[in-house]
Amino acid sequence: MGKIIAITNQKGGVGKTTTSVNLGACLAYIGKRVLLVDIDPQGNATSGLGIEKADVEQCVYDILVDDADVIDIIKATTVENLDVIPATIQLAGAEIELVPTISREVRLKRALEAVKQNYDYIIIDCPPSLGLLTINALTASDSVVIPVQCEYYALEGLSQLLNTVRLVQKHLNTDLMIEGVLLTMLDARTNLGIQVIEEVKKYFRDKVYKTVIPRNVRLSEAPSHGKPIILYDPRSRGAEVYLDLAKEVAANG
């Protein structure tokens with residue numbers, strides 16, 4: 001049975017989608033069967049894997065709102081072993097449409113149960129908010145990876161996220177746990193980055209991954225080419241660190 005991991009932080013611009021795409025691709029690269037679920041209305045994980053959103057006829061919206069069969073929505077990607085459930089801007093209306101729906105928080109969980117046995121890992125790219133889409137992701141997941149940018153105010157807003165995780169644990173998913181905290185966008189030339197690492201480690205202790213994602217030009221270029229870094233530039237520092245992260249995640253089971 002596949003392990004379901006939500007990549008979430010309600011703060012935007014912390015490397016959430018970059019991590020979802022590249023962790024998923026690197027897990028696939030080391031031989032794991034991976035499904036990436038894009039549950040962010042911006043659909044950046046979808047386009048980051050080379051899928052034209054304009055060509056997507058059905059997406060995760062249809063699963064959440066219309067109970068579409070998840071098997072019909074899954075698309076293969078250019079990465080061997082990596083499939084995706086795409087998102088389009090249509091998803092932006094889903095939170096409002098789900099409000100009157102019975103069991104609205106568990107719709108993604110129910111859908112993924114039908115395909116969980118087909119994958120080693122299911123990675124969910126969450127939107128930068130703590131609304132119903134993120135609640136669906138947390139309810140469906142075994143664990144959470146929290147990307148934290150190595151910048152000033154890095155920990156700002158995390159107490160709200162952790163409180164949401166606790167509420168989901170209490171009411172919807174008692175088994176949900178923090179998988180790990182990932183430090184992203186490190187500029188090793190600055191003292192600030194080092195200070196943030198120390199602060200985050202002090203707060204989260206052994207939950208902080210050994211792998212730290214640096215700022216990397218090739219990593220930021222890859223999405224515009226519709227490729228994860230392992231395909232776009234496999235020899236880059238960005239590919240190297242996400243491969244290290246994939247191995248860390250795989251070692252955790």
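Using N, Cα and C of the backbone, Cβ positions are placed for all residues, glycine too.
Gly13 (ATP binding site) is surrounded by 13 other CB atoms, counting those within 10 A of its CB over all protein chains shown. As annotated by Swiss-Prot, ATP binding site applies to Lys11, Gly12, Gly13, Val14, Gly15, Lys16, Thr17, Thr18, Pro214, Asn216, with the evidence given as similarity to another entry.
Among the features that Swiss-Prot reports, Mg(2+) binding site is placed at Thr17, with the record citing similarity to another entry. Every protein chain considered, the tally of other Cβ atoms within 10 Å of the Cβ of Thr17 (ATP binding site) stands at 26. In three-state terms derived from DSSP, Thr17 (ATP binding site) belongs to a helical segment.
Per Swiss-Prot, mutagenesis Gly12 to Val is noted as: Does not dimerize, decreases replication initiation, wild-type localization which no longer depends on Spo0J, 2.6% anucleate cells, nearly 40% of cells have only 1 oriC region, severely inhibits growth on overexpression, increased interaction with DnaA. Decreases DnaA oligomerization in vivo and in vitro. In three-state terms derived from DSSP, Gly12 (mutagenesis position) belongs to neither a helical nor a strand segment and is classed as coil.
Long-range C-beta contacts of Lys16 (mutagenesis position), restricted to its own chain and to partners at least six residues apart, with a cutoff below 8 Å, comprise Ile7, Thr8, Asn9, Asp125, Cys126, Pro128, Pro147. Mutagenesis annotation in Swiss-Prot: Lys16 to Ala, described as Does not bind ATP, decreases replication initiation, loss of septal location, increased interaction with DnaA. Decreased DnaA oligomerization; the structure shown retains the original residue.
For Asp40 to Ala, Swiss-Prot lists a mutagenesis experiment annotated as follows: Increases replication initiation, many foci in cell, no septal localization, complete colocalization with Spo0J, nearly 60% of cells have >2 oriC regions, decreased interaction with DnaA, represses sporulation in the absence of spo0J. Summarising the environment of Asp40 (mutagenesis position), the number of other Cβ atoms within 10 Å of its Cβ, over all protein chains shown, is 26.
The mutagenesis experiment Arg189 to Ala is recorded by Swiss-Prot, whose note states: Dimerizes but does not bind DNA, no change in DnaA oligomerization in vivo and in vitro, interacts with DnaA. Arg189 (mutagenesis position) falls within neither a helix nor a strand when secondary structure is assigned with DSSP, and so counts as coil.
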Binding-site residues near Arg189 (mutagenesis position), in sequence order, restricted to Gly13, Gly15, Thr17 and a 10 Å Cα cut-off: none
Can you check which residue among the recorded positions Lys11, Arg189 has the largest number of Cβ atoms within 10 Å of its own? Lys11
How many whole Å apart are the CA atoms of Thr17 (ATP binding site) and Asp40 (mutagenesis position)? 9
Listed ATP-binding residues Lys11, Gly12, Gly13, Val14, Gly15, Lys16, Thr17, Thr18, Pro214, Asn216 - what's their greatest C-alpha to C-alpha distance in Å? 20
Least surrounded among the recorded positions, given as Gly12, Gly15, when other CB atoms within 10 Å are counted: Gly12
